[in-house]
Amino acid sequence: MDDSVNTRYPILLVHGLFGFDRIGSHHYFHGIKQALNECGASVFVPIISAANDNEARGDQLLKQIHNLRRQVGAQRVNLIGHSQGALTARYVAAIAPELIASVTSVSGPNHGSELADRLRLAFVPGRLGETVAAALTTSFSAFLSALSGHPRLPQNALNALNALTTDGVAAFNRQYPQGLPDRWGGMGPAQVNAVHYYSWSGIIKGSRLAESLNLLDPLHNALRVFDSFFTRETRENDGMVGRFSSHLGQVIRSDYPLDHLDTINHMARGSRRRINPVELYIEHAKRLKEAGL
């Protein structure tokens, strides 16, 4: 078997908002775990809430890390978090750095999401609209977790939204600043408390006319619409997270021609991308291995 990405420590893929490990044959990290396994990596997908705040999800993740260490005898783990999964991973690394070898943020809103800001403004706190929307999205999150075989996971969509706004993440960053850049658009420290920090992300590039077959992807089209909600990082975002907002630790690249869902390999059949998202994970696993992680 190919052992080119047989990292020293296991890799945990941490999903984001409305995420899951798998529903039937459909994986959140589509084709990524399988590809890493085939290249010799030991990969796990933890079971955490589809919608909740960063700390609640992080506490769930930490418990599973302890269980995994007992099961496989690993001293530490490598965390790769997509979207809110990056904040979940950062929280665990901040409170238990001795258990974490590395944190990698993939399209993570490490300085908040302007889309979350707009959604937050659309609902007046305590009013009926907010209550109804929160109830519906929480129920949807519970439905997703039930479909994935985990119906008892706690869900709170309003807490999740508040945790992803610019203000919410700013408060989070004051408590857990590890790996953050000291200037907007810069890189953060590559290592803090013996934890290595990395990030990569993409942006939606070009006009609709230039995208040809990508216009067949309805999710990509929706993310293109969401781009109009951004003011600080207009045309420098992936539809959900701004380019510079994603920066953490060693920034591998933050302008891949990929939208927010492309980075977990969710593309409509027939659409085309110049970058293979799965290869980014394989390359990164090689990077972790070369770093002794």
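Glycine residues also receive a Cβ, built from the backbone N, Cα and C atoms like all the rest.
It should be emphasised that the depicted structure is a prediction, and the values quoted were computed from it without experimental measurement.
Here Swiss-Prot flags 10-206 as domain 'AB hydrolase-1'. The average pLDDT the prediction assigns to the domain 'AB hydrolase-1' (10-206) is 89.
Under the heading active site, nucleophile, Swiss-Prot lists SER83, citing similarity to another entry as support. Around the Cβ of SER83 (active site, nucleophile), the same chain contributes HIS15, GLY16, LEU17, GLY19, VAL106, SER107, GLY108, PRO109, MET240, VAL241, HIS260, each under 8 angstroms and 6 or more positions distant in sequence. Under the three-state DSSP scheme, SER83 (active site, nucleophile) falls in the coil class.
Annotation of the mutagenesis experiment THR137 to Val in Swiss-Prot: Increases the activity toward tricaprylin (C8). The lipase is slightly destabilized at 27 degrees Celsius. When secondary structure is read from DSSP and collapsed to three states, THR137 (mutagenesis position) falls in the helix class. Annotation for THR137 (mutagenesis position): same-chain Cβ neighbours under 8 Å, separated by at least 6 residues, are ALA51, ALA157.
Swiss-Prot documents THR138 to Asn as a published mutagenesis change and attaches the note Increases the activity toward tricaprylin (C8). The lipase is slightly destabilized at 27 degrees Celsius. The Cβ of THR138 (mutagenesis position) has ALA51, GLN155, ASN156, ALA157, LEU158 as same-chain neighbours under 8 Å, each 6 or more residues away in sequence.
According to Swiss-Prot, the mutagenesis experiment SER141 to Gly carries the following note: Increases the activity toward trilaurin (C12). The lipase is destabilized at 27 degrees Celsius. Around the Cβ of SER141 (mutagenesis position), a 10 Å sphere holds 24 further Cβ atoms from the protein chains shown.
Marked as Ca(2+) binding site by Swiss-Prot: ASP217, ASP262, HIS266, ARG269. Secondary structure from DSSP puts ASP217 (Ca(2+) binding site) in coil.
Per Swiss-Prot, active site, charge relay system is recorded for HIS260 (among others). According to DSSP, HIS260 (active site, charge relay system) is assigned to coil rather than to any helix or strand.
When Cβ neighbours within 10 Å are tallied across all protein chains shown, the highest count among the recorded positions HIS260, HIS266 belongs to HIS260.
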